[in-house]
Amino acid sequence: MLARALLLCAVLALSHTANPCCSHPCQNRGVCMSVGFDQYKCDCTRTGFYGENCSTPEFLTRIKLFLKPTPNTVHYILTHFKGFWNVVNNIPFLRNAIMSYVLTSRSHLIDSPPTYNADYGYKSWEAFSNLSYYTRALPPVPDDCPTPLGVKGKKQLPDSNEIVEKLLLRRKFIPDPQGSNMMFAFFAQHFTHQFFKTDHKRGPAFTNGLGHGVDLNHIYGETLARQRKLRLFKDGKMKYQIIDGEMYPPTVKDTQAEMIYPPQVPEHLRFAVGQEVFGLVPGLMMYATIWLREHNRVCDVLKQEHPEWGDEQLFQTSRLILIGETIKIVIEDYVQHLSGYHFKLKFDPELLFNKQFQYQNRIAAEFNTLYHWHPLLPDTFQIHDQKYNYQQFIYNNSILLEHGITQFVESFTRQIAGRVAGGRNVPPAVQKVSQASIDQSRQMKYQSFNEYRKRFMLKPYESFEELTGEKEMSAELEALYGDIDAVELYPALLVEKPRPDAIFGETMVEVGAPFSLKGLMGNVICSPAYWKPSTFGGEVGFQIINTASIQSLICNNVKGCPFTSFSVPDPELIKTVTINASSSRSGLDDINPTVLLKERSTEL
């Protein structure tokens, strides 16, 4: 009888044993598989490593690791020695070779086809085929682990609001030392919300952006039904209205396309565009208006070139051209600015034609979380000679009509944005959005910040002070989390020490860049079958793509061709800032923090 009791106790104890993969034992992208209840096996296939935990490098891997400089060394080289890079930029074969390496080395860090999602921490047909999920760079932490992050850290995670209050919330506006402006901030917001479209009815692991990339559904609508409501069905154009001699989006009443507006917004200010949340702030509607004008302008160009084409072909070809323009602007203007490189990035799909590369993409949940760059937002928005606080700015398209697109472009080009890394720079107006980012990451069972660093071949941080580069926030972090290997992804990205004179820390760049470049170059228009003049209506359409820039987009569609770029033109606006954030509070506590939080727009 005693023997039976002991056996029963042993079985019960075994059934409550933690999943052996909770400790994330497999290194260097090795895959952990449980064997029985208390054993695991690491699959090191094609990792370049071997051993029980995939920790021993093969001979060629050892040589590569010895020769490979650290990411910070590469960043230093690319952001210094301007004279050398000026020479390289003017030697086509050298520039092409370096750009090709940048694209392949970054893109190969992304699994394609996708591997995991929030409900499947192992390879499955469901994880591959179900487009309604965001994919995952790392599988979720197993359900039966001793702690929320696996085996490290406390048994209960710190209160998300406490994290935001102590580490993320702005005390005083910290400008971006790279000089990013509000044209950049709103471009980032407008561009990314064609593929960051969380389905909040189903949960943060699900997306409504089934195109999983640059398909411009934020211009044309996610569904065919919405697209048809927005189209004019004449000469390929989108519906529009003329106000004071300039083109603006049509109204909800004229299109019957659903948009999110509060009841108090009058009908004539309820503009209808592809993304239903873009009525939130005039900065988003500014870009929506500019791209509407660009689509209809391209239709006119194609109509002149191809009078024989009907409405459908003009529409579809114009959409492909705008996709090409978008990718070109993102790589050569937007990413170029973010990088701070003296090396000139180049959009040229032919660089990958002789490489092993898959022309498909799946948006990762971690990429969505990483892109919550709310510290970019200022305390107030300066348009011409007027300042608007958040309560005056949101859902107020009358500002757009009052000032006009030209004044918006001029003003946002001059207004500096905030620094993202370094901590304590999230505006109080979006405090609840930052808190939701932490809560949703927990719901999706993200692995720790250091596990993501290892996944992207970065050395894990060994101390809190190494992470933040200062003492005050590192002490707060340690009190909250207890273990550097238990710090969560989103808070760590925002408190990580910035690179010298940079907007981001190392991890934001080294994790974000692979997702970004794979998503851009994995677009179907970049494939050999598509990347040819005939796809875009001939040389005229191809030329529109190959000469696109943020300045040309503005000049072609905004009265007076105001100067613009993604950085402030006046160097005096860029002030030297310290790595650690100020501990004094800003004066924006009276703003209702829930004002930007609507059920379907928390990513904004």
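Cβ coordinates are placed from backbone N, Cα and C, and glycine is handled just like the others.
Where a substitution is noted, the model still shows the residue that was there originally.
Residues or ranges marked as active site, proton acceptor by Swiss-Prot on the basis of sequence analysis: His193. The annotation substrate binding site is assigned in Swiss-Prot to Arg106, Tyr341 on the grounds of similarity to another entry. For His374, the entry in Swiss-Prot reads heme b binding site, with the evidence type sequence analysis. What Swiss-Prot lists as domain 'EGF-like' is 18-55. One mutagenesis experiment catalogued in Swiss-Prot, Gln189 to Val, is accompanied by this note: Impairs two-electron hydroperoxide reduction. What Swiss-Prot says about the mutagenesis result for Gln189 to Asn is this: Increases two-electron hydroperoxide reduction. Has no effect on cyclooxygenase activity. In Swiss-Prot, a published mutagenesis experiment is listed as Gln189 to Arg, annotated Impairs two-electron hydroperoxide reduction and cyclooxygenase activity. Looking at Swiss-Prot, the entry for mutagenesis of His193 to Ala says: Reduces two-electron hydroperoxide reduction and cyclooxygenase activity. Catalyzes predominantly one-electron hydroperoxide reduction. Under the heading of mutagenesis, Swiss-Prot lists Tyr371 to Ala and annotates it as follows: Decreased protein stability. Increased decrease of protein stability; when associated with A-516. Among the mutagenesis entries in Swiss-Prot is Ser516 to Thr, noted as: Decreased enzyme activity with arachidonic acid. Loss of cyclooxygenase activity; when associated with V-519. The annotation that Swiss-Prot gives for the mutagenesis experiment Ser516 to Ala reads: No effect on protein stability. Increased decrease of protein stability; when associated with A-371. Quoted from Swiss-Prot, the note on mutagenesis experiment Gly519 to Val is: Loss of cyclooxygenase activity. Loss of cyclooxygenase activity; when associated with T-516. Quoting Swiss-Prot on the mutagenesis of Cys526 to Ser: Prevents activation by nitric oxid (NO). Cys555 to Ser appears in Swiss-Prot as a published mutagenesis result, with the remark: Abolishes enzyme activity. Here Swiss-Prot notes a mutagenesis experiment, Cys561 to Ser, with the remark: Does not affect activation by nitric oxid (NO).
Features as recorded by Swiss-Prot, highlighted on the structure.
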| residue | record | DSSP class |
| --- | --- | --- |
| Arg106 | substrate binding site | helix |
| Gln189 | mutagenesis position | helix |
| Tyr341 | substrate binding site | coil |
| Tyr371 | mutagenesis position | coil |
| Ser516 | mutagenesis position | helix |
| Cys526 | mutagenesis position | helix |
| Cys555 | mutagenesis position | helix |
| Cys561 | mutagenesis position | coil |
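Within 10 Å of the Cβ of Gln189 (mutagenesis position) there are 23 other Cβ atoms, across all protein chains. Among the recorded positions Gln189, Tyr341, His374, Ser516, Gly519, Cys526, not one has a Cα within 10 Å of the Cα of Cys555 (mutagenesis position). Cys526 (mutagenesis position) has Arg106 as its nearest neighbour among the binding-site residues Arg106, Tyr341, His374, going by CA to CA distance. Broken down with DSSP, the domain 'EGF-like' (18-55) shows 4 helix, 12 strand, 22 coil. Ranked by Cα separation from Arg106 (substrate binding site), the recorded positions Gln189, His193, Tyr371, His374, Cys561 are led by Tyr371. For Cys561 (mutagenesis position) paired with Tyr341 (substrate binding site), the C-alpha to C-alpha distance reads 27 Å. Every protein chain shown contributes to the tally, and the Cβ of Gly519 (mutagenesis position) ends up with 22 other Cβ atoms within 10 Å. The Cα of His193 (mutagenesis position) lies closest to that of Tyr371, out of the recorded positions Tyr341, Tyr371, His374, Ser516, Gly519.
Ranking the recorded positions Gln189, Tyr341, Tyr371, His374 by Cα distance from Ser516 (mutagenesis position) puts Tyr371 first. Of Gln189, Tyr341, Gly519, all annotated as recorded positions, the residue with the shortest Cα distance to His374 (heme b binding site) is Gln189. In sequence order, the recorded positions near Tyr371 (mutagenesis position) (Cα within 10 Å of its Cα) are Gln189, drawn from Gln189, Tyr341, Gly519.
Taken together, the residues of the domain 'EGF-like' (18-55) have an average pLDDT of 97.
Here the C-alpha separation of Gly519 (mutagenesis position) and Gln189 (mutagenesis position) works out to 16 Å. The two recorded residues Tyr341 (substrate binding site) and Gln189 (mutagenesis position) have their Cα atoms spaced 23 Å from each other. Scoring each of the mutagenesis positions (Cys526, Cys555, Cys561) by how many neighbouring Cβ atoms lie within 10 Å, the top position goes to Cys526. Cβ contacts within 10 Å of Tyr341 (substrate binding site), excluding its own Cβ and spanning all protein chains shown: 18.
In the structure as shown, the Cβ atom of Tyr371 (mutagenesis position) sits within 10 Å of 19 other Cβ atoms.
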